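S.K.: Straight from Swiss-Prot, here's the annotation block:
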type	residues	note
ACT_SITE	Asp332	active site, proton acceptor
BINDING	Ile210, Gly211, Lys212, Gly213, Arg214, Tyr215, Gly216, Glu217, Val218, Lys231	ATP binding site
DOMAIN	174-203	domain 'GS'
DOMAIN	204-494	domain 'Protein kinase'
MUTAGEN	Ile200 to Lys	Loss of kinase activity. No effect on cell membrane location
MUTAGEN	Arg486 to Trp	No effect on kinase activity. No effect on cell membrane location
Amino acid sequence: MLLRSSGKLNVGTKKEDGESTAPTPRPKILRCKCHHHCPEDSVNNICSTDGYCFTMIEEDDSGMPVVTSGCLGLEGSDFQCRDTPIPHQRRSIECCTERNECNKDLHPTLPPLKDRDFVDGPIHHKALLISVTVCSLLLVLIILFCYFRYKRQEARPRYSIGLEQDETYIPPGESLRDLIEQSQSSGSGSGLPLLVQRTIAKQIQMVKQIGKGRYGEVWMGKWRGEKVAVKVFFTTEEASWFRETEIYQTVLMRHENILGFIAADIKGTGSWTQLYLITDYHENGSLYDYLKSTTLDAKSMLKLAYSSVSGLCHLHTEIFSTQGKPAIAHRDLKSKNILVKKNGTCCIADLGLAVKFISDTNEVDIPPNTRVGTKRYMPPEVLDESLNRNHFQSYIMADMYSFGLILWEIARRCVSGGIVEEYQLPYHDLVPSDPSYEDMREIVCMKKLRPSFPNRWSSDECLRQMGKLMTECWAQNPASRLTALRVKKTLAKMSESQDIKL
């Protein structure tokens, strides 16, 4: 931009002999030539101003130069004459004040084109169109590639475990029972060697999905023809997977009434990580599923109850020896976390929330897990947050409250006098199907209600004793509840009095 007025108004000129002359006085009202910028009161394309005359050249939308001239008021003229370049717009302005119609001698030129300016106008639009088209085609090709790759991956068994690893760690003909018995006789007592676990995990063939929960999925699989259950955890539930694996591999943990652990492994397939927990397979499913479809007699009722509490008793008991077992509390006992074997006995499963007691240091080992137990089965001290988290016996007594509710579920399905109730969850008539903490707190803590007993129980000695037993398990005061060992002994006496061999 050229601002001519400043030099001609303020700086004097010198004659050739060196004498200086005064600057030419500036007209108070300046007349300027106007073109494309003439006010309404202009005459013969002449406008008047107390500021500057200007001439400007700029490109229109088609790229053609357009010349504009006219008057600029005194206020703000300096700013306008010092034209600030605008990106992607070519223009130039020159101003003057030395005489009337001085702007007719101004001939501003467009600034030179920069590299990027050559793509403006029609050529720019054409280039833009080509670029957008090419990018769109590339995007479509990338999406198609990803889609077909995804479909090809989906076509494979989702949880397939490769056979690429060496099988020499496990001799041909060895069964799972053989391997487990060998590991127990070796004296470790903590399950199969990790290398054997990984080999088994890689040789599992997934057959069908048999369950799904908040932690992940359960599949029925096969290893050398033997059926196994494979729990596949979501990656968000890694803490549960780690804790359950850790508990199952605790020394002296194996018990006939605790779900038999086989192997655990982490497998990465590139797009996702799979967390496996492989256990014994029990086709009857959970106690919850079993009770919904099966009615019981006194013997089968006592068998389910006795085997369940035997597993719980083993969990709760600390074993002192050179390779001792710590006391363990389950913290999420419910009928869905107990499985029914072919022989009608139960085993306890899902130890992802279990807590251990380290007696040497008097320390309660709580898992770093955001997951919480099932609200319907929570005891009053958990619901009202009065449970002493640093006292291990608090967790043991919380388990016993939950076990009392499980006894109620079992007893309702026992036939007496030709009568039996349909299966229901505890508190089914008092809270919604998915109760909130507030729902359970009101019923269990404030109103101190418990599941009701059918009238027929009072006329059946076995069911009457079961009712008494569960009442002592779910007492409001944790210190008043029976221990698992006490319940186990009571059920054994009941079976003996009924002449039932467990």
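Residue 1 is the first one shown; counting continues down the chain.
Cβ atoms here come from the backbone N, Cα and C positions, even for glycine.
Don't look for the substitutions in this one, it keeps the originals.
Fair warning: this is a prediction, and the values are worked out from it, not measured in the lab.
Give me the lay of the land around each of these features.
M.R.: Secondary structure from DSSP puts Asp332 (active site, proton acceptor) in coil. Neighbours of Asp332 (active site, proton acceptor), defined as other CB atoms within 10 A of its CB across all chains, total 20.
Lys212 (ATP binding site) falls within a strand when secondary structure is assigned with DSSP.
Take the CB of Arg486 (mutagenesis position) and look out to 10 A: across all protein chains shown you find 16 other CB atoms.
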S.K.: Within 10 angstroms of the C-beta of Arg214 (ATP binding site), what count of other C-beta atoms is obtained when all protein chains are considered?
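M.R.: Cβ-Cβ neighbours of Arg214 (ATP binding site) within 10 Å number 10.
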S.K.: Sort the recorded positions Ile200, Asp332, Arg486 by C-alpha distance from Gly216 (ATP binding site) and give me just the closest.
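M.R.: Looking at Cα distances from Gly216 (ATP binding site), the smallest one goes to Asp332.
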S.K.: Could you tell me the mean pLDDT the prediction assigns to the domain 'GS' (174-203)?
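M.R.: Looking only at the domain 'GS' (174-203), pLDDT averages out to 64.
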S.K.: Find the shortest Cα-Cα separation between Arg214 (ATP binding site) and the recorded positions Ile200, Asp332, Arg486, and name the residue that gives it.
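M.R.: So, spelling it out, the nearest of the recorded positions is Asp332.
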S.K.: Should Val218 (ATP binding site) be counted as helix, strand, or coil on the basis of DSSP?
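M.R.: The residue in question, Val218 (ATP binding site), is strand (DSSP, three-state).
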S.K.: Counting other Cβ atoms within 10 Å of each Cβ, which of the recorded positions Ile200, Ile210, Val218 scores lowest?
M.R.: Ile210
S.K.: What is the one among the binding-site residues Lys212, Gly216 whose Cβ has the most other Cβ atoms less than or equal to 10 Å away?
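M.R.: It comes out as Gly216.
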S.K.: Can you tell me which of the recorded positions Ile200, Asp332, Arg486 is spatially closest to Lys212 (ATP binding site)? Compare CA atoms only.
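M.R.: Checking each of Ile200, Asp332, Arg486 against Lys212 (ATP binding site), the shortest Cα distance is to Asp332.
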